[in-house]
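Participant: The structure under discussion is supplied below as structure tokens; questions concerning it will follow.
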Amino acid sequence: MFFSLLLVLGLTEAEKIKICLQKQVNSSFSLHNGFGGNLYATEEKRMFELVKPKAGASVLNQSTWIGFGDSRTDKSNSAFPRSADVSAKTADKFRFLSGGSLMLSMFGPPGKVDYLYQGCGKHKVFYEGVNWSPHAAINCYRKNWTDIKLNFQKNIYELASQSHCMSLVNALDKTIPLQVTAGTAGNCNNSFLKNPALYTQEVKPSENKCGKENLAFFTLPTQFGTYECKLHLVASCYFIYDSKEVYNKRGCDNYFQVIYDSFGKVVGGLDNRVSPYTGNSGDTPTMQCDMLQLKPGRYSVRSSPRFLLMPERSYCFDMKEKGPVTAVQSIWGKGRESDYAVDQACLSTPGCMLIQKQKPYIGEADDHHGDQEMRELLSGLDYEARCISQSGWVNETSPFTEKYLLPPKFGRCPLAAKEESIPKIPDGLLIPTSGTDTTVTKPKSRIFGIDDLIIGVLFVAIVETGIGGYLLGSRKESGGGVTKESAEKGFEKIGNDIQILKSSINIAIEKLNDRISHDEQAIRDLTLEIENARSEALLGELGIIRALLVGNISIGLQESLWELASEITNRAGDLAVEVSPGCWIIDNNICDQSCQNFIFKFNETAPVPTIPPLDTKIDLQSDPFYWGSSLGLAITATISLAALVISGIAICRTK
């Protein structure tokens, strides 16, 4: 900050000179108006810059996430790191086995990898699924498993988003009173799935050729090892016959396979005694598996004679903590057929963020392992972000982004705003102007007047309901003042502004409330409306904060000048007489150039360091995990002022 000392003519005695502090402002300065004080500045900058989200996945906290993967996250692979799509650091966070997938472990088809997936984390990242795809050619009474896979993955993502821990339960307790044996199927590699298990009755020729109704029991545990189970994902499987004649080759009754809870309520299965057959002309039944979310307890299975499909496994969830879920597209490279069940499942599950490739999978180690695009999309897992969303992740602190971030999103996510709408604050060389509050006269020697804001640290908290409160602290009693009337006027203005902003938000919500239950698009529209309203409210409140900042900085600079004037008066003693605020008369014959340098230029030394760059911090805080609209909004603005902001003094003399 540069000021000059200017000699003013008009004194009767030539040996006496008048020296005054005088601010220097020219056309290169811009004027910034504030509450109670204004500033001239050589530069200006926006309170925040727009941030651009980075594509791909990231996490909010490195210590609270877990991944579930396969060979593409396998650090033990001999071809690692060329075979992986993640770094070594990220691979350590995954539970995996090459060739595995959650669905393979759920059903256990013969000849496939069977891995005990389990782990805990607030945020769960799933990069698996490709090992059960059309390329795997899994039959077992069903050639196309894509729709079952979609339903399975959707339920996994839904339950994972509500749980801290999850685990495969690979051996359910069961009771089968009838004499049955584990069955096999020729179209299932002369074996069968591990879940459900196929049991068949041995019917002797002399007995009823249809056999007896099957009745069996299985128990879903409340705990599996160290993992608590509040809810289980169970596959309820049954055969679908095209007609009664196809099943009734022995003249038996209709087909049924039904699961009951401990109260006798039907929870899953198929009963052709009350439900029609498909009516198609096929001769071979098809197996269908529905996904059930069941509480721990004892369940019974009843089926028509001859065949029994028995649940043997489940996935267990503790349902203790809600958190983000990220699903990564899992597809093969060239030459292998993939499905897009993971993509569809995630997109249809609230709270699930999908990471998708834009190009075909091209591996480095082979055609199917080590894709560069996927590595880039997953590189963010090495870092912590402030915000994660369907649009990408952000680690900058700015509360604004150019485009609306698509939900789901978690953390402290920026709001969409136009760059020109973000308020600007003064920067560079700052010079205060006179204040407006003339009712406060202490200290009397004030050079530039008194402002409506006091000196020191200004703390502004803005919460969901608007301005939450102010903490205004003065550096010292002589550091300026604020009248009760001016303070009340400032608070009244801010309060009115906030009420207007709140009213706009409420109107937007009311317009869409009556449509939400009938229109999914209305939900998305409401989310966008609320985001836009929050952005407008925040921009409006930042404008208020900007005005407070300008006024506070202005009064701080004015106090610095007053302190400088006081210091000059003290150093001068009897050699200079203060005739008006910031002006002195000195006898040139008594106090020569070296004397004046001591008084006014402090022997060419800087008595106080130059003011540092404006220290402003505005922290946008919202509910750590929200989908759609935020549950809260807070802004903290803290301003630190230097005690003195004079970097040099020039003395101009005229006789």
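The first residue you see is number 1, and the count goes up from there.
Cβ coordinates are placed from backbone N, Cα and C, and glycine is handled just like the others.
Residues as originally present; substitutions not included.
It should be emphasised that the depicted structure is a prediction, and the values quoted were computed from it without experimental measurement.
Features from Swiss-Prot:
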type	residues	note
ACT_SITE	SER71	active site, nucleophile
ACT_SITE	ASP366	active site, charge relay system
ACT_SITE	HIS369	active site, charge relay system
MUTAGEN	SER71 to Ala	96% loss of esterase activity
MUTAGEN	ASP261 to Ala	64% loss of esterase activity
MUTAGEN	ASN280 to Ala	Complete loss of esterase activity
MUTAGEN	HIS368 to Ala	Complete loss of esterase activity
MUTAGEN	HIS369 to Ala	Complete loss of esterase activity
Participant: In whole Å, how far is ASP366 (active site, charge relay system) from ASP261 (mutagenesis position) when you measure between their Cα atoms?
Facilitator: 49
Participant: Counting Cβ atoms within 10 Å of each candidate's own Cβ, which of the recorded positions ASP261, ASP366 comes out highest?
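Facilitator: Of ASP261, ASP366, the one with the most crowded Cβ is ASP261.
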Participant: Would you mind reading off the Cα separation of ASN280 (mutagenesis position) from ASP366 (active site, charge relay system), to the nearest angstrom?
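Facilitator: Rounded to the nearest whole number, the Cα-Cα distance is 43 Å.
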Participant: Give me the Cα-Cα distance between HIS368 (mutagenesis position) and SER71 (mutagenesis position), rounded to a whole Å.
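Facilitator: Pair distance, Cα basis, whole Å: 10 Å.
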Participant: What residue among the mutagenesis positions SER71, ASN280 has the most other CB atoms lying within 10 A of its CB?
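Facilitator: Counting Cβ neighbours within 10 Å, the top one is SER71.
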